[in-house]
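In what follows, a single structure is set out as structure tokens and then discussed.
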Amino acid sequence: MESLDDIVREIMSCRKCDLHKTKTNYVPGVGNEKAEIVFVGEAPGRDEDLKGEPFVGAAGKLLTEMLASIGLRREDVYITNVLKCRPPNNRDPTPEEVEKCGDYLVRQLEAIRPNVIVCLGRFAAQFIFNLFDLEFTTISRVKGKVYEVERWGKKVKVIAIYHPAAVLYRPQLREEYESDFKKIGELCGKKQPTLFDYL
């Protein structure tokens, strides 16, 4: 089986599309290579491009906070994107870019073989749902629902939620977002810390 390190090395010298010409850093992914849960976003933004790590800006801060709310740290999970390079001006990925770069994500998932895959936002959900032959309509329709697929000789849970950037942009989604993370915590056998956990 291919190792995650081998895939990351290949990403770091990728020339499959023109995004490598405009990026500052490749952003392959970060976290635990034996993670039970993988979070998949759309593409690196400005902060991620500068640092070479996914979800390090304001959206990343919210993601880290939500992980902590269910007793997880970034080091416990694996975080990546469909695209490994930033599209100029944060424009939407093109179908060609998704097709060429998406292969890396498929191989990353194959190397990690998680029990839970969380799609952060519409692009990630479209890609993952397509990969697992699940019907995707809109993010608001599939959001928060748990789908079960057979993969790697086991049952894998797939859940789509809003991208953290959408929650920052629309604070009224926050309560719903927290509820979705509780559900993710339950899928991983985690619960929200209570006051008694700190006594």
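Any Cβ shown, glycine's included, is placed from N, Cα and C.
Residues annotated as [4Fe-4S] cluster binding site in Swiss-Prot: C14, C17, C85, C101. Under DSSP, C14 ([4Fe-4S] cluster binding site) is assigned to coil, being neither helix nor strand in the three-state scheme.
As annotated by Swiss-Prot, uracil binding site applies to G41, E42, A43, F55, N81, H163. When secondary structure is read from DSSP and collapsed to three states, N81 (uracil binding site) falls in the strand class. Listed in sequence order, the residues of the same chain lying 6 or more apart from N81 (uracil binding site) and placing their CB within less than 8 Å of its CB are V27, G29, V40, G41, E42, A43, P44, P54, L105, A124.
Among the mutagenesis results in Swiss-Prot, C85 to A has the note: Shows reduced uracil excision efficiency. The residue drawn here is the original one. Applying an 8 A CB threshold to same-chain residues 6+ apart, the list for C85 (mutagenesis position) reads C14, C17, L19, H20, T22, K23, Y26, V27, A43, P44, D49, C101.
With a 10 A radius on its CB, R86 (mutagenesis position) counts 24 other CB atoms from all the protein chains. A mutagenesis experiment is reported in Swiss-Prot for this position, R86 to A, and the note states: Shows reduced activity for uracil removal only within double-stranded DNA.
What Swiss-Prot says about the mutagenesis result for R91 to A is this: Loss of the iron-sulfur cluster. Around R91 (mutagenesis position), there are no C-beta neighbours below 8 angstroms that are at least 6 residues distant in the chain. R91 (mutagenesis position) falls within neither a helix nor a strand when secondary structure is assigned with DSSP, and so counts as coil.
Classification of K100 (mutagenesis position) by DSSP places it within a helix. Cβ neighbour count for K100 (mutagenesis position): 15 (other Cβ atoms within 10 Å of its Cβ, all protein chains included). As a published mutagenesis entry, K100 to A appears in Swiss-Prot alongside the note: Shows increased uracil excision efficiency.
Counted within 10 Å of its Cβ, the other Cβ atoms near C101 (mutagenesis position) come to 22, all protein chains included. Listed in Swiss-Prot is the mutagenesis experiment C101 to A, annotated as follows: Shows reduced uracil excision efficiency.
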Densest Cβ neighbourhood among C14, C17, A43 (binding-site residues), 10 Å radius: A43
DSSP three-state assignment for E42 (uracil binding site): coil
Residues close to [4Fe-4S] cluster site centre defined by C14, C17, C85, C101, Cβ within 8 Å: I11, R15, K16, L19, H20, L83, K84, E97, K100, Y104
Distance, R86 (mutagenesis position) to F55 (uracil binding site) (CA atoms, angstrom): 12
